[in-house]
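Listed in Swiss-Prot for this protein:
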type	residues	note
MUTAGEN	Asp350 to Ala	Abolishes the pretransfer editing activity and reduces the aminoacylation activity 20-fold and the posttransfer editing activity 5-fold
MUTAGEN	His369 to Ala	Reduces both the aminoacylation and the pretransfer editing activities 2.5-fold, and the posttransfer editing activity 5-fold. Loss of specificity in deacylation
MUTAGEN	Asp378 to Ala	Little change in both the aminoacylation and the editing activities
MUTAGEN	Asp386 to Ala	Reduces the posttransfer editing activity approximately 2-fold, with little change in both the aminoacylation and the pretransfer editing activities
MUTAGEN	Cys443 to Gly	150-fold decrease in posttransfer editing activity against alanine, without change neither in pretransfer editing nor in aminoacylation
Amino acid sequence: MRTSQYLLSTLKETPADAEVISHQLMLRAGMIRKLASGLYTWLPTGVRVLKKVENIVREEMNNAGAIEVSMPVVQPADLWQESGRWEQYGPELLRFVDRGERPFVLGPTHEEVITDLIRNELSSYKQLPLNFYQIQTKFRDEVRPRFGVMRSREFLMKDAYSFHTSQESLQETYDAMYAAYSKIFSRMGLDFRAVQADTGSIGGSASHEFQVLAQSGEDDVVFSDTSDYAANIELAEAIAPKEPRAAATQEMTLVDTPNAKTIAELVEQFNLPIEKTVKTLLVKAVEGSSFPQVALLVRGDHELNEVKAEKLPQVASPLTFATEEEIRAVVKAGPGSLGPVNMPIPVVIDRTVAAMSDFAAGANIDGKHYFGINWDRDVATPEVADIRNVVAGDPSPDGQGRLLIKRGIEVGHIFQLGTKYSEALKASVQGEDGRNQILTMGCYGIGVTRVVAAAIEQNYDERGIVWPDAIAPFQVAILPMNMHKSFRVQELAEKLYSELRAQGIEVLLDDRKERPGVMFADMELIGIPHTIVLGDRNLDNDDIEYKYRRNGEKQLIKTGDIVEYLVKQIKG
């Protein structure tokens with residue numbers, strides 16, 4: 001490709017509305033342009049990267065035995081009504097009617113469509129297992145699209161769905177998809193972790209997320225410094241302290257704390273160690289309970305894990321925190337003065353709280369706290385559960401090492417769905433025993449457009465993008481200095497361009513009448529891994545300057561050796 005016949009569209013300045021580095025660099029490198037909130041046009045450089053990602057995904061899915069299909073983005077509402085998700089899905093589901101007043105949706109996912117297809121196409125267990133995938137546009141009407149293509153409304157996704165007659169068969173395909181995803185992200189040159197995850201609204205019995213590690217990530221990824229243990233922070237177990245609870249050394253005293261409405265204020269004003277404080281959060285109880293709320297207690301420096309809390313049988317789902325008005329109606333005190341002593345509703349305490357002694361907590365009286373509280377002396381030990389987020393340094397749940405926490409960007413997610421959708425849509429086949437058998441399902445997603453942004457978040461410097469070789473828009477840039485004035489530079493540039501292309505290498509020849517500084521800046525901005533610079537001075541010695549984008553190292557290579565050298569660097 002020649003720049004004179006290409007839309008490069010680079011920008012010198014960073015657009016003001018671009019928050020994260022991937023959004024900034026995708027705009028500056030001429031990869032995308034915003035059409036409307038959460039909607040982007042992909043320009044030629046962006047499409048080239050997108051196709052590289054797609055091709056790797058497609059190759060590994062095919063290698064894993066998955067079969068490619070293509071399903072419509074527009075889906076009839078009756079399928080969503082049949083599955084129950086018409087009511088369950090929020091405003092992210094874009095609903096509309098056609099000219100015949102028939103309701104439809106723009107698909108955010110395709111479980112209903114694929115299950116409808118399978119219930120009409122398959123009849124016998126002998127046809128299974130099967131795993132279907134597509135690379136297709138999705139639409140989710142995000143309330144606040146942000147971070148460019150990282151959280152856009154329209155995006156490209158690889159979604160796969162497998163069908164089975166047994167859990168054992170599902171597990172085999174699940175393991176194959178886990179391995180395929182690991183190959184996909186490894187081939188792309190990404191630093192990632194596969195982590196245990198909560199199944200969330202999708203449901204099912206098992207789930208793993210594939211997280212690209214990056215400072216800008218929205219998720220906390222937890223992993224052991226010693227073993228292979230890794231989990232999303234929502235799922236990571238906080239192990240109970242091994243040390244027995246220390247004996248009481250203080251009497252419980254009621255203390256006036258009129259200006260301490262938060263743990264931070266309590267600690268500062270009374271010079272308390274934060275590890276000796278407990279915070280109490282009230283959430284709504286499950287419908288039909290004899291009590292309106294449940295009190296959840298975690299140590300002052302810990303955070304409540306809302307996913308774990310929501311799984312408590314006495315807690316309503318979705319998890320809903322009580323308002324101040326609701327709290328006062330039950331406890332007769334505000335949210336800054338709550339604690340376990342004389343709490344009139346059920347209490348659940350975190351494992352760490354159960355091991356505490358001589359601690360401070362609200363007295364359930366406005367402006368007052370109890371200091372020196374001890375379990376079983378001042379208040380009975382209530383139900384104990386793991387309800388907090390882990391913190392760095394906690395013991396790993398597998399008993400090996402300590403936990404580290406890094407930020408991650410979710411680029412893939414695999415689920416064992418079970419029979420949730422097949423039961424709702426009555427998808428079954430004749431089993432081996434001749435009886436009707438509901439199908440067991442798995443689903444497996446990769447955010448293709450998100451992968452592009454995540455790769456940039458992990459691979460950039462002050463000059464621009466530093467693409468991993470496998471997904472770079474071009475492999476080699478040829479920069480001929482003053483080619484329009486120097487015949488030998490022009491002749492060599494054309495010769496190398498032809499020879500490299502004949503070797504199957506993707507080349508961008510910068511044949512613009514531009515200053516060298518502009519040419520260098522553009523090639524570094526768009527992140528082409530290998531650059532060769534042709535100039536009369538070096539050619540006097542039969543040399544060509546080669547530069548590797550990732551480390552910035554330069555070297556002189558003889559003109560007769562440069563093609564072989566580049567082929568070796570790129571193809572190994």
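Quick reminder: no glycine exception, Cβ is built from N, Cα and C everywhere.
Don't look for the substitutions in this one, it keeps the originals.
When the Cα of Asp350 (mutagenesis position) is compared against those of the mutagenesis positions His369, Asp378, Asp386, Cys443, the shortest separation belongs to Asp386. Between the C-alpha atoms of Asp386 (mutagenesis position) and Cys443 (mutagenesis position), the distance comes to 29 Å. By a simple count of nearby Cβ atoms, those within 10 Å, the most crowded of the mutagenesis positions Asp350, Asp378 is Asp350. Non-local contacts of His369 (mutagenesis position) by the CB criterion (under 8 A, 6+ apart in sequence, same chain) comprise Leu254, Val255, Thr257, Ala260, Leu266, Ser337, Gly339, Ala360, Ala361, Gly362, Ala363.
Reported as a whole number, the C-alpha separation between Cys443 (mutagenesis position) and Asp378 (mutagenesis position) equals 51 Å. DSSP classifies Cys443 (mutagenesis position) as strand under the three-state reduction.
Comparing the mutagenesis positions Asp386, Cys443 by how many other C-beta atoms lie within 10 angstroms of each C-beta, the top residue is Cys443.
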